[in-house]
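Inspection log for the structure reproduced underneath, given as structure tokens.
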Amino acid sequence: MGLEKTVKEKLSFEGVGIHTGEYSKLIIHPEKEGTGIRFFKNGVYIPARHEFVVHTNHSTDLGFKGQRIKTVEHILSVLHLLEITNVTIEVIGNEIPILDGSGWEFYEAIRKNILNQNREIDYFVVEEPIIVEDEGRLIKAEPSDTLEVTYEGEFKNFLGRQKFTFVEGNEEEIVLARTFCFDWEIEHIKKVGLGKGGSLKNTLVLGKDKVYNPEGLRYENEPVRHKVFDLIGDLYLLGSPVKGKFYSFRGGHSLNVKLVKELAKKQKLTRDLPHLPSVQAL
């Protein structure tokens, strides 16, 4: 298996948040073995765990003790892919910067600054098959010695039905895939107070028969690649790198988190949490 890992030095990222439209800054701090992944905002530590999820509509948000951080899935996905197990992610602002809409900038900076530690990783290993479903969407998890994630989408435009499978070792096949939306969704997203920082610089915008971004798609199946990337980020809310085989049909953050909670419950996940017994979401 592998050793726990942190970063060699502090790493900083900054930019606009896709939903708040506000400027924010992120500082990743090295931590010792056994610390885990945690966020830090205004004096409050928020463990990157499913118990602290407070919102899953168009993003995965965490909160604790009156502090909330939006859109954690991309940075968590990169940390998961690189098996970084011990860092504190300091957030100055209310949301993780969206950067170009993909995980590439996070991935490149962190990959070059990995520090192996002296403790073996305690992986979360899927022990038996489990399925979660909701209104025609489903995710299935099965045992596997590696992490394998398949996403199948059914889109109401020129994309049609697409499918992509990620296997360990092919991280660069998904970290460049950008977050996306459809032009008919934009009005609703804005109406509910989200997407304030979205633009063609950080979001792949698709119509019935066109791509609005002048550079076009990075891959013909870029949206399903990004969905795989998102799911890997949400899976890291189990608290450890995951070994299992996953298949998602039309899943999103809400179903991803539902799966995580079911896996944790079924396997009686009782790892120590760095907080007092009662966990209260915002």
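Using the three backbone atoms N, Cα and C, a Cβ is placed for every residue, glycine included.
Counting every protein chain shown, the Cβ of H253 (mutagenesis position) has 21 other Cβ atoms within 10 Å. The DSSP secondary structure for H253 (mutagenesis position) is helix. What Swiss-Prot lists as active site, proton donor is H253, and the listing cites sequence analysis.
Residues annotated as Zn(2+) binding site in Swiss-Prot: H74, H226, D230. For D230 (Zn(2+) binding site), the Cβ neighbour count at a 10 Å cut-off comes to 26, with all displayed protein chains included. Mapped onto three states, the DSSP output places D230 (Zn(2+) binding site) in helix.
Per Swiss-Prot, mutagenesis E73 to Q is noted as: Loss of activity. Annotation for E73 (mutagenesis position): spatial neighbours S59, T60, D230, G233, D234, H253, criterion Cβ-Cβ under 8 Å with sequence separation of six or more.
DSSP classifies H74 (mutagenesis position) as helix under the three-state reduction. The 10 Å shell around the Cβ of H74 (mutagenesis position) contains 28 further Cβ atoms across the protein chains shown. What Swiss-Prot notes for the published mutagenesis of H74 to A is this: Almost loss of activity. 10-fold decrease in zinc content.
What Swiss-Prot says about the mutagenesis result for D100 to A, N or S is this: Almost no change in activity. Counted within 10 Å of its Cβ, the other Cβ atoms near D100 (mutagenesis position) come to 14, all protein chains included. In three-state terms derived from DSSP, D100 (mutagenesis position) belongs to neither a helical nor a strand segment and is classed as coil.
Taking a C-beta cut-off of under 8 Å and a sequence gap of six or more, E222 (mutagenesis position) has these contacts in its own chain: A177, R178, F180, L204. Quoted from Swiss-Prot, the note attached to the mutagenesis of E222 to S states: 15-fold decrease in activity.
Under its mutagenesis entries, Swiss-Prot includes E222 to A with the note: 20-fold decrease in activity. DSSP assigns E222 (mutagenesis position) to a helical segment in the three-state reduction.
Here the residue is the original one, but Swiss-Prot notes a mutagenesis experiment at this spot, E222 to N: Loss of activity.
What Swiss-Prot says about the mutagenesis result for D234 to S is this: Loss of activity.
D234 to A appears in Swiss-Prot as a published mutagenesis result, with the remark: Almost loss of activity. 1.5-fold decrease in zinc content. Counting every protein chain shown, the number of other Cβ atoms lying within 10 Å of the Cβ of D234 (mutagenesis position) is 28.
Looking at Swiss-Prot, you'll find the mutagenesis H253 to A noted as follows: Loss of activity. 4.3-fold decrease in zinc content.
Residue environment of H226 (Zn(2+) binding site) contains 28 other Cβ atoms, counted within 10 Å of its Cβ in all protein chains.
Spacing of D100 (mutagenesis position) relative to H226 (Zn(2+) binding site) is 13 Å (Cα to Cα, whole number).
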